[in-house]
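Here the structure comes first, spelled out in structure tokens, and everything after it is commentary.
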Amino acid sequence: MTKKKAHKPGSATIALNKRARHEYFIEEEFEAGLALQGWEVKSLRAGKANISDSYVLLRDGEAFLFGANITPMAVASTHVVCDPTRTRKLLLNQRELDSLYGRVNREGYTVVALSLYWKNAWCKVKIGVAKGKKQHDKRSDIKEREWQVDKARIMKNAHR
């Protein structure tokens, strides 16, 4: 009988796209796998990824991640030509792809990458169907966030 591996401390999250939640209303989230090359996996293990400008395009019945930047490590990629911003294929079920096609074809909707993380030994990306926010929506979100902080401060001082 084999022993269970000890859980490694640390976060499984590689990269977050905080700007996406500020710029868009996220209506639905999907988890997708990524088709990666060897040097990309090694760079992701080192945490050298940025998905702040990334988005998903659907074409020919497949989904592709554009704009994600995975910086190559100097020691990992000496004999391979590395393109840090290459297009990466997303691995989704046909049912999930059909759902994405149906939602994105509506006016004003897009698909953005929300986070990049490890699930067991596999690299996953969380994508969301998003609708752009107007300026007044962003302001109301900031006011709501500030009110939550003020409310927490008031409650903390009330218990003293």
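Note that Cβ sites are derived from N, Cα and C of the backbone, with glycine treated the same way.
None of the substitutions listed is reflected here, since the structure keeps the original residues.
Here Swiss-Prot notes a mutagenesis experiment, ARG139 to Glu, with the remark: About half loss of protein tagging by trans-translation, binds tmRNA normally, binds ribosomes normally. ARG139 (mutagenesis position) falls within a helix when secondary structure is assigned with DSSP.
Under its mutagenesis annotations, Swiss-Prot gives TRP147 to Lys the following note: 97% loss of tagging by trans-translation, binds tmRNA normally, altered binding of the tmRNA-SmpB complex in the ribosomes A-site. The secondary structure of TRP147 (mutagenesis position), as reduced to three states from DSSP, is helical.
Residue environment of TRP147 (mutagenesis position) contains 10 other Cβ atoms, counted within 10 Å of its Cβ in all protein chains. For the mutagenesis experiment TRP147 to Cys or Asp, the note given by Swiss-Prot reads: 70% loss of tagging by trans-translation, binds tmRNA normally.
Taking the Cα atom of each, ARG139 (mutagenesis position) and TRP147 (mutagenesis position) are about 12 angstrom apart.
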